[in-house]
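Quick look at what Swiss-Prot annotates:
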- Phe8 to Ile: Wild-type virulence in an esxA deletion strain (MUTAGEN)
- Gln34 to Cys: NBD-linked protein does not fluoresce at acidic pH in presence of liposomes, this residue may face inwards in membranes away from lipids (MUTAGEN)
- Lys38 to Thr: Reduced liposome disruption; when associated with 25-T-A-26 (MUTAGEN)
- Trp43 to Arg: Does not restore virulence in an esxA deletion strain, wild-type secretion of EsxA and EsxB but no complex formed. No effect on host TLR2-signaling (MUTAGEN)
- Arg74 to Gln: Reduced liposome disruption; when associated with 25-T-A-26 (MUTAGEN)
Amino acid sequence: MTEQQWNFAGIEAAASAIQGNVTSIHSLLDEGKQSLTKLAAAWGGSGSEAYQGVQQKWDATATELNNALQNLARTISEAGQAMASTEGNVTGMFA
């Protein structure tokens, strides 16, 4: 029978890395939006309106992506904690 081993520190590191990526993505998206906002300020008429519509869709999709990544990071972390707790309980049964 193969022995099952968990790397709890590795699981938590993965969750933290995903959360760090969420922060980086958010910063990059904000930076890009600020640059585009400066450019869009020079536009007028229907071109500006069309841009605003696309920007709103982009913002909604970016928010959805970041929320999904945050949920993934939280779920991985919670699963790691639950597995560590279970491991501790099982170990305690044999101590």
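Every residue, even glycine, has its Cβ placed from backbone N, Cα and C.
Rounded to a whole value, the Cα-Cα separation of Phe8 (mutagenesis position) and Arg74 (mutagenesis position) is 14 Å.
Cα of Arg74 (mutagenesis position) to Cα of Lys38 (mutagenesis position): a distance of 35 Å. In this structure, of the mutagenesis positions Lys38, Arg74, the smallest number of CB atoms within 10 A of the CB marks Lys38. All chains included, 9 other C-beta atoms sit within 10 angstroms of the C-beta of Gln34 (mutagenesis position).
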